[in-house]
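**Q** The domain 'CRIB' annotation in Swiss-Prot covers 337-350 and is backed by sequence analysis. Here Swiss-Prot notes a mutagenesis experiment, Ser338 to Ala, with the remark: Reduces interaction with CDC42. His345 to Ala or Asp appears in Swiss-Prot as a mutagenesis experiment; the accompanying note says: Reduces interaction with CDC42. The note that Swiss-Prot attaches to the published mutagenesis His348 to Asp is: Reduces interaction with CDC42. Listed in Swiss-Prot as a mutagenesis experiment, Pro475 to Gly is described as follows: Impairs interaction with BEM1; when associated with A-477. One mutagenesis experiment named in Swiss-Prot is Pro477 to Ala, and its note says Impairs interaction with BEM1; when associated with G-475. Sequence annotations record features per position, and here Swiss-Prot assigns domain 'Protein kinase' to 620-871 based on sequence analysis. The ATP binding site feature in Swiss-Prot is assigned to Ile626, Gly627, Gln628, Gly629, Ala630, Ser631, Gly632, Gly633, Val634, Lys649. Quoted from Swiss-Prot, the note attached to the mutagenesis of Lys649 to Arg states: Impairs phosphorylation of STE11 and histone H2B and mating efficiency. Positions annotated as active site, proton acceptor by Swiss-Prot, on the basis of sequence analysis: Asp739. Among the mutagenesis experiments that Swiss-Prot reports, Thr777 to Ala is described with the note: Impairs autophosphorylation and mating efficiency.
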Amino acid sequence: MSNDPSAVSELPDKDSLDNGISNDNERAMGGNGDGGDGLRLPRTTGTLNVNALQKGTNAAHEAGGYKSMDPAKNAETTNDDDNNVVSLDDPIQFTRVSSSSVISGMSSSMSPHSNIDETKSLEAVTPNINTSNITPDHSADNTFSTINASESDHQFNDTLLSKLSLTDSTETIENNATVKHQQPVASSTVNSNKSSTDIRRATPVSTPVISKPSMTTTPRQINSASHSLSNPKHKQHKPKVKPSKPEAKSKPVSVKKSFPSKNPLKNSSPPKKQTEKSYYSSSSKKRKSGSNSGTLRMKDVFTSFVQNIKRNSQDDKRASSSSNNSSSSSITTALRISTPYNAKHIHHVGVDSKTGEYTGLPEEWEKLLTSSGISKREQQQNMQAVMDIVKFYQDVTETNGEDKMFKTFNTTTGLPGSPQVSTPPANSFNKFPPSTSDSHNYGSRTGTPMSNHVMSPTLNTDSSSANGKFIPSRPAPKPPSSASASAPIIKSPVMNSAANVSPLKQTHAPTTPNRTSPNRSSISRNATLKKEEQPLPPIPPTKSKTSPIISTAHTPQQVAQSPKAPAQETVTTPTSKPAQARSLSKELNEKKREERERRKKQLYAKLNEICSDGDPSTKYANLVKIGQGASGGVYTAYEIGTNVSVAIKQMNLEKQPKKELIINEILVMKGSKHPNIVNFIDSYVLKGDLWVIMEYMEGGSLTDVVTHCILTEGQIGAVCRETLSGLEFLHSKGVLHRDIKSDNILLSMEGDIKLTDFGFCAQINELNLKRTTMVGTPYWMAPEVVSRKEYGPKVDIWSLGIMIIEMIEGEPPYLNETPLRALYLIATNGTPKLKEPENLSSSLKKFLDWCLCVEPEDRASATELLHDEYITEIAEANSSLAPLVKLARLKKVAENMDADEDNDDDNDNEHINKTNNCDDNNDSKETVNLDVTEDDKQK
């Protein structure tokens with residue numbers, strides 16, 4: 001050690017340097033920082049494995065991928081954390097270590113004898129010595145140099161601790177040797193990369209090198225070196241113990257230090273943590289030599305324990321961060337407006353390009369087609385017709401009575417500026433008693449004027465409805481939710497002006513009584529408006545706009561009642577979606593139930609107004625059931641006091657799907673009287689049953705005459721004339737019957753003919769059952785109805801033509817076909833063919849062809865047909881039908897008697913068979929008893 005005074009004078013103050021370094025050592029090694037006693041520890045010998053330098057250098061550079069176990073810290077603190085882990089490997093190293101006490105930890109844990117033994121063992125292993133780059137003058141500062149270069153490598157692995165310490169020491173030695181002959185400067189930068197290159201050049205890889213005892217430091221030299229740091233002149237050059245931030249891939253860090261001109265090793269400022277590295281370099285040799293194996297094993301266990309704790313904490317932090325990210329992303333996803341989900345395309349009907357057949361038809365449609373008798377060839381020839389009739393068949397069979405009300409009567413458009421009348425179901429309807437089967441509307445949706453000769457002048461109070469009454473139209477689909485979400489339509493001034501002729505007390509707008517036909521239109525209009533007040537189910541597109549957030553479309557009334565509901569619904573998360581859906585469905589069902597109850601109360605209230613009070617059984621006597629209609633039984637009775645025959649139709653209101661339609665029928669019939677329409681007498685409500693008293697036609701229906709008698713052309717003309725007269729009246733009121741057939745044409749004993757909305761079904765046979773198997777009786781339907789096209793009042797003219805064929809041949813065309821095949825034949829065949837057309841006169845043929853034109857535009861109207869030659873010249877008087885009515889009635893009575901006798905005979909035969917069976921059983925029992933008695937006697 002040189003005693004150059006200049007060098008000593010330039011060294012920094014020892015106390016100030018040790019205070020800064022000891023504080024860092026306390027944080028890293030658990031010291032208490034209460035003094036510098038560690039500086040006075042005795043020195044011990046040290047060795048340097050030069051062979052390990054090169055391997056350690058390579059391993060240190062290859063360990064660049066190591067990452068910090070603590071994600072909360074930056075990458076630049078990795079080296080400090082790793083050193084902290086290493087320091088825990090030896091509990092003895094928890095003493096204060098200053099920059100001058102190089103091997104104080106070693107001296108405190110091992111005696112000089114153990115160090116000497118270790119040195120001897122190392123010398124025995126590697127006797128070759130290479131001192132080409134090491135001089136005895138520098139031997140006292142080798143360990144300081146090791147500390148100096150330790151900061152150049154900030155990433156290392158625990159398995160390379162011993163090699164790293166030696167490598168750093170050698171790098172610093174070479175570095176010091178390089179700057180030895182330089183001029184003294186205030187600060188010089190030392191790059192450990194260059195030093196690493198120099199040491200590799202100086203030390204061959206193939207030569208194992210280990211230091212001689214000359215490399216060891218004595219306690220005296222260490223104390224001298226420690227004392228050399230006490231000069232306060234170089235306080236401004238006090239080295240920073242904090243490691244600089246490493247660059248990418250752990251590049252060595254340049255450390256600025258001050259070196260004297262002659263002995264640069266004196267000014268080597270040892271950073272913290274190198275003492276532990278130098279110690280572990282020797283402890284790794286001890287593992288190889290087998291000394292202190294128990295202590296090392298405990299150290300290994302403790303080290304692995306600490307590292308596992310670090311890893312677990314790192315995994316927990318990563319898991320928590322990932323869970324936080326996932327939760328935040330889930331919240332973001334919950335608040336994001338999604339696209340439609342769970343969409344299903346159940347059926348896709350296509351056409352095979354080769355065969356031309358439909359592919360992908362629903363199973364129900366396939367069954368209908370196969371059971372209907374429509375062959376594959378027919379399906380291929382008229383594919384679109386098949387599709388239309390299948391849809392129509394399903395609509396007719398699945399529709400309810402309330403929807404039928406919209407299909408029965410005509411539609412009139414409101415004023416253009418009315419937002420409440422945006423769809424046809426929101427329009428007014430004129431109604432008259434239809435039949436028990438379906439009937440369709442033919443009203444206007446465009447408001448185009450028609451000829452005025454079919455209109456009643458009293459209907460001009462509503463110009464828009466009068467002008468566009470007879471434009472052919474189909475019932476439009478149900479209005480969207482926007483219609484139901486609007487304000488109550490019945491209170492709008494536009495609808496008030498349209499309904500200003502209603503005499504009812506239920507109308508919410510001011511009304512002007514009128515005894516003419518406008519009463520019917522206003523009555524039906526009010527019922528239609530009440531229909532619109534029903535809450536509609538939510539439309540799916542409004543849901544998908546905020547999915548998966550549950551929200552519903554509210555009407556203004558609902559929003560006013562619960563203004564906080566939308567805000568609560570928009571905060572929902574996908575996890576609460578099923579609960580929200582269930583609650584929403586429950587609310588909708590509850591609202592529907594309340595609406596049904598409300599409408600039921602309104603229905604009974606309205607019935608009580610239009611019906612008479614009292615018990616009908618006290619006013620009518622001798623009730624005899626003569627038929628069973630679709631909506632109730634039909635009875636005949638005599639009015640007490642006058643002895644007039646009446647027909648009573650009894651209906652259970654709870655079982656009626658079309659209660660509103662029944663009310664409108666009663667109201668229309670009350671205000672309408674026509675000689676060719678069955679007149680309404682009175683109505684009663686008794687114990688939940690509606691009793692409708694009507695004019696009784698004792699001759700029965702035209703069906704009895706057709707099935708039992710043969711009509712002449714004159715008699716057929718009489719029936720056509722009376723029927724057309726009634727249709728003209730209905731059409732003038734904006735009503736179409738849509739179910740004209742022989743069952744709904746009633747006759748009196750004098751031959752008078754009247755239209756009715758129900759048919760007598762006293763004749764129970766196969767033919768009559770076929771007529772009533774399907775609501776709407778497709779055999780009399782017009783092609784435009786079957787093909788789902790727009791239609792108007794001329795559908796009744798087509799039905800009249802089919803009824804003419806029925807009167808000629810005894811049955812309508814296609815009666816023996818299934819209803820679906822009959823619809824197919826009507827749609828594809830057009831005008832049906834007669835069996836014997838040559839037997840008809842030219843006037844009847846012309847009249848029939850005019851009635852059965854496929855195109856509605858070419859078909860005649862009721863007024864035009866009334867002026868036809870066949871009606872004016874060939875048709876006979878009504879009295880000509882009286883003999884046919886009497887004959888048909890006699891035959892019908894005879895059939896009923898025969899049927900009763902057959903039933904009695906069948907009952908007698910069954911009784912005789914049962915008696916014979918009983919006698920046979922008794923005989924067998926007696927025989928068995930006799931046999932048993934004889935056996936007993938023998939015994």
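The count begins at 1 with the first shown residue.
Backbone N, Cα and C define each Cβ position, glycine as well.
Heads up, this one's the original sequence, none of the swaps are in it.
Structural setting of the listed features?
**A** Taken residue by residue with DSSP, His345 (mutagenesis position) is part of neither helix nor strand, so it is coil.
In sequence order, Gly360 make up the list of same-chain residues 6 or more apart from His348 (mutagenesis position) whose Cβ falls under 8 Å from its Cβ.
All chains included, 14 other C-beta atoms sit within 10 angstroms of the C-beta of Gln628 (ATP binding site).
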**Q** Quick check for the class: what is the C-alpha distance, in angstrom and rounded, between Gly632 (ATP binding site) and Lys649 (mutagenesis position)?
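**A** Counting only the Cα atoms, the answer is 7 Å.
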**Q** Which has the fewest other Cβ atoms within 10 Å: Ile626, Val634, the binding-site residues listed?
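**A** Result for the binding-site residues Ile626, Val634: minimum number of other Cβ atoms within 10 Å at Ile626.
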**Q** Quick check for the class: what is the C-alpha distance, in angstrom and rounded, between Gln628 (ATP binding site) and Lys649 (mutagenesis position)?
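**A** With the alpha carbons as reference points, the distance is 9 Å.
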**Q** Compare the Cα of Asp739 (active site, proton acceptor) against each of the recorded positions Ser338, His345, Val634 and report the nearest.
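**A** For Asp739 (active site, proton acceptor), the spatially nearest of the recorded positions is Val634.
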**Q** If H, G and I count as helix, E and B as strand, and all else as coil, what does DSSP give for Ser338 (mutagenesis position)?
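**A** Reduced to three states, the DSSP call for Ser338 (mutagenesis position) is coil.
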**Q** Do you know which of the mutagenesis positions His345, Lys649 has the most other C-beta atoms within 10 angstroms of its C-beta?
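**A** By the 10 Å Cβ neighbour count, Lys649 comes out on top.
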**Q** Determine, to the nearest whole angstrom, how far the Cα atom of His345 (mutagenesis position) is from the Cα atom of Lys649 (mutagenesis position).
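**A** With distance taken Cα to Cα, Lys649 (mutagenesis position) is 48 Å from His345 (mutagenesis position).
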**Q** Give me the CA-CA distance between Ile626 (ATP binding site) and Lys649 (mutagenesis position), in Å, as a whole number.
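**A** Spelling it out, the Cα of Ile626 (ATP binding site) and the Cα of Lys649 (mutagenesis position) are 10 Å apart.
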